[in-house]
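Feature list (source: Swiss-Prot):
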{"type": "MUTAGEN", "residues": "Arg11 to Ala", "note": "No effect on SNCA binding"}
{"type": "MUTAGEN", "residues": "Gln12 to Ala", "note": "Slightly decreases SNCA binding"}
{"type": "MUTAGEN", "residues": "Lys13 to Ala", "note": "Decreases SNCA binding"}
{"type": "MUTAGEN", "residues": "Lys13 to Glu", "note": "Inhibits SNCA binding"}
{"type": "MUTAGEN", "residues": "Lys16 to Ala", "note": "Drastically decreases SNCA binding"}
{"type": "MUTAGEN", "residues": "Lys17 to Glu", "note": "Inhibits SNCA binding"}
Amino acid sequence: MARGNQRELARQKNMKKTQEISKGKRKEDSLTASQRKQSSGGQKSESKMSAGPHLPLKAPRENPCFPLPAAGGSRYYLAYGSITPISAFVFVVFFSVFFPSFYEDFCCWI
């Protein structure tokens, strides 16, 4: 029963708020609807002006083929000095083709 009363009070409050907005004035900012439209229109035009020409993106100078850095933000790239998923895959496939017992032993670890 209490929730029904709470919902009814919320409906009345929202109805009152929408009526105030439709009249053109709000209590919070005391601006009329036309003043709000003008102020928001000015902000839109400023944002359009700031979205003007941008500088083109430049490719990284060192190691342009591997632009993804390793975890932790270091400057080391994935292809240099670390095991990548591709290299691990190649390692497992190579040894499983030429040494079948390696694959059976490796599957136990996974």
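Positions of Cβ are set from backbone N, Cα and C atoms, glycine also.
If you look for the noted substitutions, you won't find them, since the model keeps the original residues.
Note that the structure is predicted; figures quoted are calculated from it, not measured.
A simple way to gauge crowding: the CB of Lys17 (mutagenesis position) has 12 other CB atoms within 10 angstroms, across all the protein chains here. The Cβ neighbour count for Lys16 (mutagenesis position), using a 10 Å radius and every protein chain shown, is 10. Its Cβ placed at the centre, Gln12 (mutagenesis position) has 10 other Cβ atoms within 10 Å.
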